[in-house]
Amino acid sequence: MTVIIASHWGPQSKQMLPPEPPRIILREVPVQNNQKEHPPVQEIKTVSSKSKEHRVSSSRKIPDHFDVGPRFYMNVPADGSEVFEDDEKDVENECWAVIERIGSEDDKFEASELVEYRDHDWYIALAINKEKTPDKANYQHLLYSYRGGIQRIILTPQQTDSIDKTPLVKYKIIGDGLYEVLPIHSSLPQTGLISPKYRYNKGVELRIFGIVNWIDFVLDDDHQTHRTMVWTDAVGPIYLSAADRANIRRKLLLTEMQIFAPLRMCHITVKAEFNFSIPDGSPIQWTISSFQPLIEESEKDPNIGRNLWPARVLRFDDLVVTKKTPNGYWLKSQRLEGHVNVFAGANQIGIIESAGEKYATKGSMMAFVVPCYQNSTFAYFEALIAGPPRVVMIITEGRFLNYCPKTWPPSVRKMRDQYQKEHVLKSEVRSSPICMKQPDYCLKSLRGFSECPF
């Protein structure tokens, strides 16, 4: 339907007559395209005869005394269906409801990571090799996971194509010889986070990023007896003895406090021997051949934690001590009671007791934890560092502030970028000196166009 609102001002004369009320003309708009018929569209057009030429305006407002009967919408189908502007807000509210139900903003990780890394039915595995089965119909994949060790599973060509582009996958046993397998896109080869190399029936070499746990090299007299754990998402924990730390220290010519600072990221190359005689379920002994700590150029360097922080490292802020043993402390979560049990080893005793005996037994603790498995089943979380929140923040030099999820919702991302632009970057902007604006000035003297004598 076409709605034409016309008004007549009378003949052109010196005497101005009062305007007549506009007339509404309704007529059908013919369909222009014969290939595909669309429902008729109702349009609003206003015709004014102030001049000799009639001008059609689609944005003119209809007077209030014509706001009767059904309303007419621009470019709205005649069947009455409407598109609401707040659909995006509804979807966003639903997403936040899911996040609030599964986790909270304080957890500093997104809901997808909660589902992926807290559902312990999944195996997070490194894809080492694949080869066709004797019947040439399926593929046999050689996988290694911290939870299940070496596994040889048979997948269909469709499943093989879905995980063929990433070296890190997750799979779940759904039946006798049946598996559900999914890729982990954050470990794509172009990201550089995981670079595997397989020597057929000889060994595996892997370049990967890891994170170091806490050992007090100054105040702890027993630090030589503690093992340093380097956590990696692909192959789990790699333990270093005091002799291994000393060898790395001699190669890098740095102190152990600089190399193995608490929660310091590192880039390592690990190797392991492998042959076909190793049965399924056997663990692999990894050895570190190259160790490079990522020492921040400035305090709280935001790029390290945002891009390279292992996704399976979780943070809890509501832990309380339940039991003390000669080997360490056991803690549990107040909010997720019965689901989160954390073990802090002997290297964490000093930091947990740093705030006094009363706080050590009744106070809330902060901990960065990684999963620990026994007999291919999840047993508990092991703490990289645990203690009073303020002490943990001081010891880690604020590195936990770098731990932010890989993706925020668009609204939060927009607010963060706007704050960064207005309050952080704006105060750091300084006008460049003249020698930086025009580099040839450094070759000129103030008295004329002459080069420097040297």
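Note that Cβ sites are derived from N, Cα and C of the backbone, with glycine treated the same way.
So, quick note: what you're seeing has the original residues, none of the substitutions.
Per Swiss-Prot, mutagenesis GLY210 to Glu is noted as: In gg662; disrupts inheritance of small RNA-induced gene silencing. Here the Cβ of GLY210 (mutagenesis position) has 24 other Cβ atoms within 10 Å, regardless of which shown protein chain they belong to. When secondary structure is read from DSSP and collapsed to three states, GLY210 (mutagenesis position) falls in the strand class.
Taken residue by residue with DSSP, GLY387 (mutagenesis position) is part of a strand. Listed in Swiss-Prot is the mutagenesis experiment GLY387 to Glu, annotated as follows: In gg663; disrupts inheritance of small RNA-induced gene silencing.
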For GLY387 (mutagenesis position), list the number of other Cβ atoms lying within 10 Å of its Cβ atom.
29
Can you tell me the CA-to-CA distance separating GLY210 (mutagenesis position) and GLY387 (mutagenesis position), as a whole number of Å?
22
